[in-house]
Amino acid sequence: METKPKTATTIKVPPGPLGYVYARACPSEGIELLALLSARSGDSDVAVAPLVVGLTVESGFEANVAVVVGSRTTGLGGTAVSLKLTPSHYSSSVYVFHGGRHLDPSTQAPNLTRLCERARRHFGFSDYTPRPGDLKHETTGEALCERLGLDPDRALLYLVVTEGFKEAVCINNTFLHLGGSDKVTIGGAEVHRIPVYPLQLFMPDFSRVIAEPFNANHRSIGEKFTYPLPFFNRPLNRLLFEAVVGPAAVALRCRNVDAVARAAAHLAFDENHEGAALPADITFTAFEASQGKTPRGGRDGGGKGAAGGFEQRLASVMAGDAALALESIVSMAVFDEPPTDISAWPLFEGQDTAAARANAVGAYLARAAGLVGAMVFSTNSALHLTEVDDAGPADPKDHSKPSFYRFFLVPGTHVAANPQVDREGHVVPGFEGRPTAPLVGGTQEFAGEHLAMLCGFSPALLAKMLFYLERCDGAVIVGRQEMDVFRYVADSNQTDVPCNLCTFDTRHACVHTTLMRLRARHPKFASAARGAIGVFGTMNSMYSDCDVLGNYAAFSALKRADGSETARTIMQETYRAATERVMAELETLQYVDQAVPTAMGRLETIITNREALHTVVNNVRQVVDREVEQLMRNLVEGRNFKFRDGLGEANHAMSLTLDPYACGPCPLLQLLGRRSNLAVYQDLALSQCHGVFAGQSVEGRNFRNQFQPVLRRRVMDMFNNGFLSAKTLTVALSEGAAICAPSLTAGQTAPAESSFEGDVARVTLGFPKELRVKSRVLFAGASANASEAAKARVASLQSAYQKPDKRVDILLGPLGFLLKQFHAAIFPNGKPPGSNQPNPQWFWTALQRNQLPARLLSREDIETIAFIKKFSLDYGAINFINLAPNNVSELAMYYMANQILRYCDHSTYFINTLTAIIAGSRRPPSVQAAAAWSAQGGAGLEAGARALMDAVDAHPGAWTSMFASCNLLRPVMAARPMVVLGLSISKYYGMAGNDRVFQAGNWASLMGGKNACPLLIFDRTRKFVLACPRAGFVCAASSLGGGAHESSLCEQLRGIISEGGAAVASSVFVATVKSLGPRTQQLQIEDWLALLEDEYLSEEMMELTARALERGNGEWSTDAALEVAHEAEALVSQLGNAGEVFNFGDFGCEDDNATPFGGPGAPGPAFAGRKRAFHGDDPFGEGPPDKKGDLTLDML
């Protein structure tokens, strides 16, 4: 297979500095919004804020820039100087280093700086320690304010810096060009802007990090150049050290954080660097190996490298080095997406006051809390995958045989405090005697120190992490007991609390209290096997192949090689276009709302009697049948499309962008995206390590420097091979743009000069653009060449995908949602004796058990029952989707998919389906949920929380997260959401003899079950994604068109529903009351919908709750609730003096000549248990066609 030729796109970018220091008076308007979006700890004056046009940068801000990174000698005698430029883009975060106290802290949790310092020491990471000489030359925020004429007590100073050069600022390799300062306007206010340039400008041909930036006599400084004062601001440097370098050091397992900063800065300055960037004396975490493998601690006496974990340690550092290099390449990328503009946010539409706008932002951020919680509490989250394990050679007899899966990432959060060992496996001095926690089966509690490590030991990011966790619940919705914060705080005044961060008055907001409240969801690291990575990403395209049959009959498959057709013509004949036409026609009939697939359209006004139900169902069936017939006719007759093979190759697919401006406007969400990308880069690099090691003397001291370029090239060669798509750009300077830079001789206070010549050092760039995630539609068995282990895994899955033969309850069938919602209109007399309330559960249970008195049914009732039964049986006979429709949109799409499956002769196995768990927000459902935000603590905590709840609209941050599920993903993905999902990357060679490594990003699962998200269900036939929509909130909305299994309340209730029966509602209510107790009264209609996925039953639950409260005179009583439930059960259990009963079992099956779905040739219920009646080679009913002719739809 030949490599596709790379086509380079030329893009023009303006020259500029590597960053700016913005200095402004603290704004009177917008400060609350800025505080909500920022990350700040209450014990610090610094903060991290998002880069937002109109809030932190001016309108027209150029995100892409050719950074002036150094100078070169030119001319015959090397006397002239030209500038060297490198493309980059501005970081999506800005760093507030003076005046951060004017921003409200992200959380009231006390002493987060102390916690981070303690955690850093405990896990062995280095602290920020400026050199004594540097402190003499500090440029303070007060000094800058004085120079710019700002009041230091009312000023806000922050750094806006390019992505590739943040570390250069951190290690003092830059200076402020004071003479080049100018003024811009942000939100109507005047703001000073001081350019920041690298010191390398004064050292021609010096493309390295300057180890001693304050040495004005450095020998590389050009002759007659006036060397400037390096920019050193201690709060800023510490902030960058903690919030930028710290997370990378944790992800790459490098305890020497300063070395990571210097390595990243060096990669930015030296575009030709090839060897190792991380230091040679890097240390490693000792941990006990997974079962059946040798320990990873000290040397295994006399054994070779692999036996003592030497190759595992080597793979760990080399993969980290390669990931750092890959991140450096991405930092030099140029992106199309501009930074988000706050004036264009749709969530502000109609919000006229500052308070209303702040409330809208608070509500949106609470949505994202659900995704943050999933990343923290999922055991395979990228945040936890910080160590490398070794599965051993693929062939124990031949160690040189390469294996893509020998080295892999494993959760390391709980073993981070283990002893550190050196390259040879010897324990590092200072770590002797430390206990070694095992990878599996440890008893460590997830504590505040672990949470600090996930944030890179940054108090600001930790504060924002707590902001989100305070808006998560402890999975109350699935029946878990959540800690009573009021009682805990009150009791703690008389007992010892294992926390020295808080006092009695601040305990309610302490990080320890928040983690205690969420204790039931803490990650439990019970496996160290190679598995999927839980990643956080962003959909930045409204296009995705997430329909029920994915990319079946897609544009690329139908396109003719001669290019004789227009794109529009081809698109009209795709499966995707057919689904759009079906949905558009149903929307015209007012049955659905395409933008909200779970909505019922105007059905409440349409279905007012049984005849209307017949009409709606028949219309849906006719619309789908017509489109499917036309689609298959076009595919078979018009295009000779191999439609059966096409189904086997169909995938659900979507792409996650690497564009940093597509992420949510929050530093912590950007951190989650960065950590996810680093995990993916390392996974790719680890897959190539064994191939690099094979046949080499890995113990050699120079091995890393010699072979790091080889590994880096191998990783780069994996681009555009199925998973990580890359884009090649040719970068040129904007036409007519003058290269302005500080004078090299006049000093840093002199104005800029524009007489420089210069060129771009990195002209052609190939950089990753997006990650492609896919899931095969059909359950595929193991291939013939698969390993025995793979075949065994597939065999274990077959039972989960096997379609059972049992007959499904009518209410759990295709029309169940309509029958429950409109029962009163369809069967107004379908109510238990003695009751005035029509009850569908009682009616259909009695009917299907042949217990319903015939006298209760009119002729019209019987005709409707026959119609419903026939549709349900016919649908069940061809159904291979393991989900019942919940609305007309799902009914139409499922029915359409099943019809296509019937044409393709699909049988036996359910197909894979997708479910989006959509993050939402609401005001706190109880006083307990608001405890962390109370202005009063200690004895006044409950009163403070109640006061907040009484005036909740005055608190823009007082929102909590919630979830709702949706089984039609295309509209969800069209909202370009932030997502969290499992990702498993397979690697394989191409055709025989080809050494090109292809990959597939497989849609996998988050481990941790209900810990990750309360609505996650253990079902192998379903793939889940957590989604927080952006379109319609922080970006323009686009129009539609063109783990471990854990029993929970959620599953218990759905099990009750699936069993059916007349008393389903009362049984569900009783189970909930017994599980949740008094918390049942706090469940709102959204909670019931999330639990039950049934609108009718949700309304019943709200009514039963109201009756229980009424029975208890406004107070909740479990006895009163159970009494109400038993009364409801007794009511629907009465059948009275039945007399002759209606025989539902025999009714409707006597007409064997009735025409089932799909016309005369389609299999009806009579064929449900038999072999298909039509020939396997002909999808339309008759025998094989004449070999001389083409297959046509009319061959029946």
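Even glycines carry a Cβ here, placed using N, Cα and C.
Those substitutions? Not in this structure, it's all original residues.
Looking at Swiss-Prot, the entry for natural variant S44 to A says: In strain: Nonneuroinvasive mutant HF10. Secondary structure at S44 (variant position), taken from DSSP and collapsed to helix, strand or coil, is coil. Over all protein chains present, the Cβ of S44 (variant position) has 20 other Cβ atoms lying within 10 Å.
Annotation for K224 (variant position): same-chain Cβ neighbours under 8 Å, separated by at least 6 residues, are T745. Under DSSP, K224 (variant position) is assigned to coil, being neither helix nor strand in the three-state scheme. What Swiss-Prot notes for the natural variant K224 to N is this: In strain: Nonneuroinvasive mutant HF10 and 17 syn+.
One natural variant catalogued in Swiss-Prot, A306 to P, is accompanied by this note: In strain: Nonneuroinvasive mutant HF10 and 17 syn+.
In the three-state DSSP scheme, V428 (variant position) falls into the coil class. In Swiss-Prot, a natural variant is listed as V428 to A, annotated with the note In strain: Nonneuroinvasive mutant HF10.
For the natural variant A475 to G, Swiss-Prot gives this note: In strain: Nonneuroinvasive mutant HF10 and 17 syn+. The structure shown keeps the original residue.
In sequence order, T598, I917, I918, G920, E1086, L1089, A1090 constitute the residues six or more apart from A964 (variant position) in its chain with CB-CB distances below 8 Å. Quoted from Swiss-Prot, the note on natural variant A964 to T is: In strain: Nonneuroinvasive mutant HF10.
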From the Cα of S44 (variant position) across to the Cα of V428 (variant position), what is the distance in angstrom?
33
Let me know how many other Cβ atoms fall within 10 Å of the Cβ of V428 (variant position).
16
